[in-house]
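**Student:** Handing you a structure now.
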Amino acid sequence: MKKYLLGIGLILALIACKQNVSSLDEKNSVSVDLPGEMKVLVSKEKNKDGKYDLIATVDKLELKGTSDKNNGSGVLEGVKADKSKVKLTISDDLGQTTLEVFKEDGKTLVSKKVTSKDKSSTEEKFNEKGEVSEKIITRADGTRLEYTGIKSDGSGKAKEVLKGYVLEGTLTAEKTTLVVKEGTVTLSKNISKSGEVSVELNDTDSSAATKKTAAWNSGTSTLTITVNSKKTKDLVFTKENTITVQQYDSNGTKLEGSAVEITKLDEIKNALK
């Protein structure tokens, strides 16, 4: 009888050792919130290898992994029905997640999304050569830059989605240029690779009395428009990714009234008239 009980005990012990992350539930694990509105389950106890088991579900796919830490950080992996491989990397401080999808070989990237705690993210899609073909940069405030048709030289189409309207333009290896046209006037917003913004205005009007010129002040992020040597209005491109417009008095010497936030593309065009 004693040998029988010992045998049963040994079998149960072996079963326990073979248990993996698929057995995690609310009783034996802790749920940890992650950037990107994801969650990871972390085992309360270490497994037979002395590590904590991790489990997460992304787009209905279960990802599994282990970690030396019990805070939720680590690397989890899974395989889709089409045999493509998914890898989720959670930073040590839980402030960032990196979700990567690879082809069946596990090396060729298909897509990649890095999400931070402040809700900002960068999402990339790759072509057959492993080069970035599409990219979306989402800021913490929800505004975003979208790039499509990216070529090997870094050029492509660009779009900035702001609150209430969209600016469109082009991407080069050096910068993003977003353009708004109204009559003879072209307003260009340039964003460097480092994120620095500069704005310029070009007017093809041949009449000196109505031709618009503009000066950019990088310190205040303000474009001051002038007509016939008189300042007419200020366009301010704020750090909050909004644009405001404020008029000058008839003499062009001082601002009057209050700055008004632009919420429609037509309002930018009206400011260029």
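Keep in mind that glycine also has a Cβ here, set from the backbone N, Cα and C atoms.
Sequence unchanged from the original; the noted substitutions are absent.
Bear in mind that the values here come from a model prediction, so they are computed numbers and not experimental data.
These came from Swiss-Prot, pasted as-is:
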VARIANT   Pro35 to Ser  In strain: CA7
VARIANT   Lys39 to Asn  In strain: PBre and 21343WI
VARIANT   Asp59 to His  In strain: 42373NY3
VARIANT   Ile90 to Val  In strain: CA8
VARIANT   Val114 to Ala  In strain: PBre
VARIANT   Asn127 to Ser  In strain: CA8
VARIANT   Arg144 to Lys  In strain: 21343WI
VARIANT   Gly149 to Glu  In strain: PBre and 42373NY3
VARIANT   Gly164 to Ser  In strain: PBre
VARIANT   Glu196 to Ala  In strain: CA8 and 21343WI
**Student:** For each of Pro35, Gly149, Gly164, count the other CB atoms within 10 A of its CB; which of these variant positions has the top count?
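**Tutor:** That would be Pro35, with the highest Cβ count within 10 Å.
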**Student:** Please report the distance from the Cα of Gly149 (variant position) to the Cα of Val114 (variant position), rounded to the nearest angstrom.
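**Tutor:** Checking the Cα atoms of Gly149 (variant position) and Val114 (variant position) gives a distance of 21 Å.
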**Student:** Which ones are near Ile90 (variant position): of the variant positions Asp59, Asn127, Glu196, which have a Cα within 10 Å?
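**Tutor:** Near Ile90 (variant position), where near means Cα within 10 Å, there are no variant positions at all.
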**Student:** Please name the residue among the variant positions Ile90, Val114 whose C-beta has the most neighbouring C-beta atoms within 10 angstroms.
**Tutor:** Ile90
**Student:** Please report how many Å separate the Cα atom of Glu196 (variant position) from that of Asn127 (variant position), as a whole number.
**Tutor:** 28
**Student:** Using a 10 Å cut-off, grab the number of neighbouring Cβ atoms around the Cβ of Arg144 (variant position), all chains included.
**Tutor:** 18
**Student:** Compare the Cα of Lys39 (variant position) against each of the variant positions Asp59, Val114, Asn127, Arg144, Gly164 and report the nearest.
**Tutor:** Asp59
**Student:** Fill in the CA-CA distance, Arg144 (variant position) to Asp59 (variant position), as an integer in Å.
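**Tutor:** Answer for this pair: 23 Å between alpha carbons.
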**Student:** In whole Å, how far is Asn127 (variant position) from Asp59 (variant position) when you measure between their Cα atoms?
**Tutor:** 22
**Student:** Do you know offhand how many angstrom separate Asn127 (variant position) and Pro35 (variant position) by C-alpha?
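**Tutor:** Asn127 (variant position) and Pro35 (variant position) have their Cα atoms 26 Å apart.
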**Student:** In whole Å, how far does the CA atom of Pro35 (variant position) lie from that of Val114 (variant position)?
**Tutor:** 9
